[in-house]
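Sharing a structure below in structure tokens format, with a few things to ask.
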Amino acid sequence: MATTPALYGTAVSTSFLRTQPMPMSVTTTKAFSNGFLGLKTSLKRGDLAVAMASYKVKLVTPDGTQEFECPSDVYILDHAEEVGIDLPYSCRAGSCSSCAGKVVGGEVDQSDGSFLDDEQIEAGFVLTCVAYPTSDVVIETHKEEDLTA
């Protein structure tokens with residue numbers, strides 16, 4: 001029985017391991033690197049592929065309606081800024097109400113926030129600085145006054 005010394009002086013048997021190579025093929029296809037199941041990627045050969053959802057976010061602002069795709073792991077406020085939408089904010093940590101909005105359709109995860117109480121969340125209020133989309137969502141923005149009224 002073949003043994004190989006390992007750390008701390010223990011021996012590990014490798015006799016059960018197959019010594020002949022097994023046929024296998026791993027390739028990166030152009031179709032996969034340009035999009036898989038409708039998900040947008042920017043993969044290069046050797047990159048690790050991680051699939052995440054992206055949702056349509058519609059913001060109803062005093063200046064009109066803005067719509068964009070937002071990854072499920074990015075805060076709505078952050079991605080809105082990335083695509084050029086100016087929204088109110090202050091703390092960026094979910095501990096004030098400057099970025100308050102109201103969800104009128106869809107769902108968000110705002111478990112990172114600490115400012116809103118359960119009643120406010122049930123009424124549909126959201127802090128865009130700590131809210132991830134979990135479905136396509138419509139949010140009325142600039143609702144700080146409604147929240148504090």
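Any Cβ shown, glycine's included, is placed from N, Cα and C.
The following feature annotations were taken from Swiss-Prot:
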DOMAIN    55-145  domain '2Fe-2S ferredoxin-type'
VARIANT   Leu59 to Ile  In strain: cv. Onward
VARIANT   Ile85 to Leu  In strain: cv. Onward
BINDING   Cys91, Cys96, Cys99, Cys129  [2Fe-2S] cluster binding site
Inside 8 A of the center formed by the CB atoms of Cys91, Cys96, Cys99, Cys129, which other residues of the chain have their CB, for the recorded [2Fe-2S] cluster site?
Leu77, Tyr89, Ser90, Arg92, Ala93, Gly94, Ser95, Ser97, Ser98, Phe115, Leu127, Val130
Rank the recorded positions Leu59, Ile85, Cys91, Cys99, Cys129 by the number of other Cβ atoms within 10 Å of each Cβ, and give the residue at the low end.
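Relative to the other recorded positions in Leu59, Ile85, Cys91, Cys99, Cys129, Cys91 has the fewest Cβ atoms within 10 Å.
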When DSSP states are grouped into helix, strand and coil, how many residues of the domain '2Fe-2S ferredoxin-type' (55-145) land in each?
17 helix, 32 strand, 42 coil
If I restrict to non-local contacts, at least six residues apart, and a C-beta distance under 8 angstroms, what lies near Cys96 ([2Fe-2S] cluster binding site) in its own chain?
Ser90, Phe115
Measuring Cα to Cα, how far is Leu59 (variant position) from Cys99 ([2Fe-2S] cluster binding site) in Å?
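Computed Cα spacing between Leu59 (variant position) and Cys99 ([2Fe-2S] cluster binding site) is 12 Å.
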Give me the CA-CA distance between Cys91 ([2Fe-2S] cluster binding site) and Ile85 (variant position), in Å, as a whole number.
18
From the Cα of Ile85 (variant position) across to the Cα of Cys99 ([2Fe-2S] cluster binding site), what is the distance in angstrom?
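Just about 13 Å between their Cα atoms.
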